[in-house]
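Colleague: My structure is below; once you've seen it, I'll send some questions.
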Amino acid sequence: MTALFEPTEHPHRRYNPLIDQWVLVSPHRAKRPWQGQQEKVNEEQKPSYDPTCYLCPSNKRITGELNPDYRKPYVFKNDFSALLEDTPAPEKSSDPLFQSSQARGESRVICFSPDHSKTLPLLTALEIEEVIKVWQEQLRELGAKYQWVQIFENKGAAMGCSNPHPHGQIWANSFLPNEVAREDRTQRDYLLKHGSVMLVDYVKRELALKERIVVETEHWIALVPYWAIWPFETLLLPKTHVKRLTELSDEQSKDLAVILKKLTTKYDNLFETSFPYSMGFHAAPFNGEDNEHWQLHAHFYPPLLRSATVRKFMVGYEMLGENQRDLTAEQAAERLRALSEVHYKERTK
């Protein structure tokens, strides 16, 4: 006799309507022993100022240019930009196997604060508000010239961060990147088929179910999406229809700072380490269309799985077949939800 399906025990696939892909969920594998790579935990106390850091105030960058003695978030042109403003278009090819297109743009760096030691969860909500204001200013400026502006942060050496001073990046593109183009298509198709906005509908469903919500504030929710790929992946969304960061009300912007601090604090508290991740915002492009199908959201993709030293590797089947995870989204959300919103470094002894 076939056993009844149990999502915490039996392998199954979950569909991600946002990117039109499936993920294999294998919860029984979470019980397997681990004898693989153990990454060294680097938890030494960082100074608030490092004279050797290229990003600290008044220091010389690798190009020889001096940083100002900044006291709030500081933005500058990336010294090793992946995109250039004046890039000629390649010649058109008639061969369908050898196609290329023009890629113009700009790359900028945003230092979140002058303090070398403070990542987002260690900043105050007011300090994070200042970061959000700069994000919004950059979107307005760059969105006037480019159809896509990507705000993101790679936190930690495990995510390829090349400088320990807490910072993010802002890339402006003359084109829609692959992930964004896919989300644009799926959200547009959903609106045409259902007459409503996909991620607005999704927020309503998750608010009713509550089992995958990690943090909820007045205007925002952070949750482990039903279709999550990374072990403790989260999706951050406003509760109402908002297409871009620049369209947030003052109250929504302030509340975004609150939930960013709470969510990233829970991440750090999970394994009591500075939790690595890649995060970024997706929102309506600056392409002259109404983009009613779009809903602002942020993706957090952290690699850690079992501890501060054991991470998820996207290899083998994930590279050649489809994405796979062990822990269910509901189990991951339960663990994150139960964590304190007071950072482990700030707890009273």
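Glycine is no exception: its Cβ is also placed from the backbone N, Cα and C atoms.
What you see is the original sequence, not a version with the noted changes.
Residues or ranges marked as active site, tele-UMP-histidine intermediate by Swiss-Prot: H167. What Swiss-Prot records for 29-32, 78-79, N154, 160-162, Q169, 312-313, 317-318, Q324 is UDP-alpha-D-glucose binding site. Here Swiss-Prot flags C53, C56, H116, H165 as Zn(2+) binding site. The Fe cation binding site annotation in Swiss-Prot covers E183, H282, H297, H299. Swiss-Prot documents I221 to V as a naturally occurring variant and attaches the note In strain: RM 7004. Annotation of the natural variant I229 to V in Swiss-Prot: In strain: RM 7004. Per Swiss-Prot, natural variant E334 to D is noted as: In strain: RM 7004.
Could you place these features in context, so I can see how deep they sit and what lies close by?
Modeller: Within 10 Å of the C-beta of H167 (active site, tele-UMP-histidine intermediate) there are 21 other C-beta atoms, taking all protein chains into account.
Within 10 Å of the C-beta atom of F313 (UDP-alpha-D-glucose binding site) sit 12 other C-beta atoms, taking all shown protein chains into account. When secondary structure is read from DSSP and collapsed to three states, F313 (UDP-alpha-D-glucose binding site) falls in the coil class.
Mapped onto three states, the DSSP output places H165 (Zn(2+) binding site) in coil. Taking a C-beta cut-off of under 8 angstroms and a sequence separation of 6 or more, H165 (Zn(2+) binding site) has the following same-chain neighbours: D50, C53, Y54, L55, C56, C111, H116.
In the three-state DSSP reading, H299 (Fe cation binding site) counts as strand. Every protein chain considered, the tally of other Cβ atoms within 10 Å of the Cβ of H299 (Fe cation binding site) stands at 19.
The number of other Cβ atoms within 10 Å of the Cβ belonging to I221 (variant position), over all protein chains shown, comes to 21.
Taking a C-beta cut-off of under 8 Å and a sequence gap of six or more, I229 (variant position) has these contacts in its own chain: V23, Y301, N323, R325. A coil conformation is recorded for I229 (variant position) in the three-state DSSP classification, outside any helix or strand.
In the three-state DSSP scheme, E334 (variant position) falls into the helix class. Shown in sequence order, E211 are the residues of the chain, 6+ apart in sequence, with a C-beta less than 8 angstroms from the C-beta of E334 (variant position).
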Colleague: Quick check: with C53, C56, H116, H165 left out, which same-chain residues have Cβ atoms within 8 Å of the centroid of the Zn(2+) site Cβ atoms?
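Modeller: Neighbours within 8 Å of the Cβ centroid, excluding C53, C56, H116, H165: Y49, D50, Y54, L55, N59, C111, N163, P164.
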Colleague: Taking the Cα atoms as reference points, how far is H167 (active site, tele-UMP-histidine intermediate) from F313 (UDP-alpha-D-glucose binding site) in Å?
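Modeller: Spelling it out, the Cα of H167 (active site, tele-UMP-histidine intermediate) and the Cα of F313 (UDP-alpha-D-glucose binding site) are 25 Å apart.
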Colleague: Between C53, C56, which of the binding-site residues has the fewest other CB atoms within 10 angstroms in the structure shown?
Modeller: C53
Colleague: Please report the distance from the Cα of E318 (UDP-alpha-D-glucose binding site) to the Cα of H282 (Fe cation binding site), rounded to the nearest angstrom.
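Modeller: So the Cα of H282 (Fe cation binding site) lies 24 Å away from that of E318 (UDP-alpha-D-glucose binding site).
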Colleague: These are the binding-site residues: N154, Q169. Which one scores highest on other Cβ atoms within 10 Å?
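Modeller: Most Cβ neighbours within 10 Å: N154.
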